[in-house]
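Let me begin by presenting the structure, written as structure tokens, before commenting on it.
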Amino acid sequence: MLKKLFFILSKEDKNFLFFLLVFSVFISFIETFAISLVMPFITLASDFSYFDRNKYLISLKEYLNIPVFEIIVYFGVGLIVFYVFRALLNAYYFHLLARFSKGRYHAIAYKVFSKFLNINYEKFTQKNQSEILKSITGEVYNLSTMISSFLLLMSEIFVVLLLYALMLLINYKITLFLSIFMVLNAFILVKILSPIIKKAGVRREEAMKNFFEILNTNLNNFKFIKLKTKEDGVLSLFKAQSEAFSKANITNESVAAVPRIYLEGIGFCVLVFIVVFLVLKNESDISGILSTISIFVLALYRLMPSANRIITSYHDLLYYHSSLDIIYQNLRQEEENLGEEKLSFNQELKICNLSFGYEGKKYLFKNLNLNIKKGEKIAFIGESGCGKSTLVDLIIGLLKPKEGQILIDEQELNANNTKNYRQKIGYIPQNIYLFNDSIAKNITFGDAVDEEKLNRVIKQANLEHFIKNLPQGVQTKVGDGGSNLSGGQKQRIAIARALYLEPEMLVLDEATSALDTQSEAKIMDEIYKISKDKTMIIIAHRLSTITQCDKVYRLEHGKLKEEK
């Protein structure tokens, strides 16, 4: 567990974790010292004669030159001040504990999200979107809870060990008996409850995975659900997983309460036993054992919550262990390491003996060859599933050939120059996603807003008239997924987004297939008009959209056949 946790945490986090562990040891000494002070205080307060019998107390009384009761009062006040200091120190420690454990949610979520953004495209296409969302949200939060439980476990172990040492010094016989009795009961608790917690943790992880899957799938098919009136069926699926998730958490919470209830009862019985044992042993001098009884009462008062926290924290480690495994596996994914080498595209792009197949599947292409000249407009046609989009993904550098190479002006496309090459490409997909922000933000897509460039691409994409009639202009919100816009308006925003990057190559992946023939023809005319000097690659189903292309290739059985 520690190996995986240290892999996930940064160097700064590990250093702070070490500091917290050292601080917890210091807190443990303070706790033990605070309890140890109670015994002499009660002893002296119950019998002033100690100041006449103990040479150190005699010297102290002579040095202070004040009545004994005043010494006891000052001792009591000092004890109160020390306990207040102890309480403040504990509060500060738990603040640091919460800041570290819950603060890791941000740091680890950022690392996991960054990892997903930086894995290669082929690996990403094999991921389940709901799994990614679950990892970044639920599993990372669970891991932060697990870290908190781990630190609390270590802190309480230190407290228990030091208090145990103190109790051994006071009365080793009672302490040894107490140890055997408590360890035996704790062992029974752990053996009985741990399997229940583990099974609940597995059920929680499985239910959570299905929970996110159902949400993701059905929210993306809302129109179909409404049309087919499938609400009841969807709710039934959601209810089953939501209940499974709740039941797993109920089991965990219920089992977590058992150690406290059980140990409180056992602790009370042990306390009564200690008092009875000491009274029977010292029948003639009850006042002499008052301090011993007091110290054991205080020690047990502090040990019972510690024992409960240790068992509960251990159960949390078991319950959330799957979250640690999931985050660890996510962060171990190999990243796409791209260099900053420049790549010029002034003459032509060559595909030489290219072969490709997705991992674990047969090759889609074998020994494919193709030349695309700078400024040329080409189209790929073919049956659905023949590999048109995959071929384009290879051409634009998202996928890497298994065999063969892609040459840009006779320079091989590789990890060193792919990043620069991708920046030369404007991409308009079939399924356009607009986020719930302004038109301007959707066009610039995270880049700084250049008003001159923004106005130019709005004009090029024929959005000028539409935006002028909007009360808020380019600051108008488009709605989630562009729900406030028509299909044609979304398409034009996607075109403006692609043009804003000032690309040298424009790629349309069935970008107008969702439009009617008239709208499609109009938008394609606009695209051809504004892309005179750009290289264009088009994937199309309708031949009417590619009449102005220089070349048309049909992809069939992994082979390209020129049709124009």
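Using N, Cα and C of the backbone, Cβ positions are placed for all residues, glycine too.
What Swiss-Prot lists as ATP binding site is G382, E383, S384, G385, C386, G387, K388, S389. Cβ-based neighbour count (10 Å, all protein chains) for C386 (ATP binding site) stands at 18.
Annotation source Swiss-Prot lists domain 'ABC transmembrane type-1' at 17-319, citing sequence analysis.
Swiss-Prot lists 349-564 with the feature domain 'ABC transporter', giving sequence analysis as the kind of evidence.
All protein chains included, Y56 (mutagenesis position) registers 9 other Cβ atoms within 10 Å of its own Cβ. One mutagenesis experiment catalogued in Swiss-Prot, Y56 to A, is accompanied by this note: Abolishes stimulation of ATPase activity by lipid-linked oligosaccharide binding and decreases translocation of lipid-linked oligosaccharide; when associated with A-50 and A-63.
Record note (Swiss-Prot) on the mutagenesis of R86 to A: Abolishes translocation of lipid-linked oligosaccharide; when associated with A-260; A-302 and A-309. Counted within 10 Å of its Cβ, the other Cβ atoms near R86 (mutagenesis position) come to 16, all protein chains included.
Under mutagenesis, Swiss-Prot gives R260 to A with this note: Abolishes translocation of lipid-linked oligosaccharide; when associated with A-86; A-302 and A-309.
In the three-state DSSP assignment, the secondary structure recorded for R302 (mutagenesis position) is helix. Taking the Cβ of R302 (mutagenesis position) as centre and 10 Å as the limit, one finds 17 other Cβ atoms among all the protein chains shown. According to Swiss-Prot, the mutagenesis experiment R302 to A carries the annotation: Abolishes translocation of lipid-linked oligosaccharide; when associated with A-86; A-260 and A-309.
For R309 (mutagenesis position), the same-chain residues that are 6 or more apart in sequence and have a Cβ closer than 8 Å to its Cβ are L152, L153, E156. According to Swiss-Prot, the mutagenesis experiment R309 to A carries the following note: Abolishes translocation of lipid-linked oligosaccharide; when associated with A-86; A-260 and A-302.
Of all Cβ atoms in the shown protein chains, 23 besides its own fall within 10 Å of the Cβ of K388 (mutagenesis position). According to Swiss-Prot, the mutagenesis experiment K388 to A carries the following note: Reduced efficiency of the N-linked protein glycosylation pathway.
Per Swiss-Prot, mutagenesis G488 to D is noted as: Impaired N-linked protein glycosylation pathway.
R492 (mutagenesis position): 23 other CB atoms within 10 A of its CB, across all protein chains. For the recorded site, R492 (mutagenesis position), the DSSP three-state label reads helix. Here the residue is the original one, while Swiss-Prot reports the published mutagenesis R492 to C with the comment No effect on the N-linked protein glycosylation pathway.
Swiss-Prot gives this note for the published mutagenesis L506 to A: Reduced efficiency of the N-linked protein glycosylation pathway. Long-range Cβ neighbours of L506 (mutagenesis position) (same chain, at least 6 residues apart, Cβ-Cβ under 8 Å): I425, G426, I428, A498, L499, I527, S531, K534, T535, M536, I537.
In the three-state DSSP classification, E510 (mutagenesis position) falls within coil. Note: E510 (mutagenesis position) has non-local neighbours S389, Q430, I539, A540, H541, i.e. same-chain residues 6+ apart with C-beta under 8 A of its own C-beta. One mutagenesis experiment named in Swiss-Prot is E510 to Q, and its note says Abolishes ATPase activity and strongly reduces translocation of lipid-linked oligosaccharide.
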- Of S384, S389 (the binding-site residues), the residue whose Cβ has the fewest other Cβ atoms within 10 Å: S384
- Message: Which one is it, among the mutagenesis positions Y56, R86, R302, R492, that lies nearest to G387 (ATP binding site) by Cα separation?
- Response: R492
- Task: Provide, as an integer number of angstrom, the distance between the C-alpha atoms of S384 (ATP binding site) and R302 (mutagenesis position).
- Result: 70
- Query: Ranked by the number of other Cβ atoms within 10 Å of their own Cβ, which of the recorded positions G382, G385, G387, G488 ranks first?
  - Reply: G387
- Note on the structure: Neighbouring CB atoms within 10 angstroms of the CB of E383 (ATP binding site), all protein chains considered, total 12
- Query: Between the recorded positions Y56, R86, R302, G382, R492, which lies closest to K388 (mutagenesis position), Cα to Cα?
  - Reply: G382
- Query: Between 0 and 100, where does the mean pLDDT of the domain 'ABC transporter' (349-564) sit?
  - Reply: 86
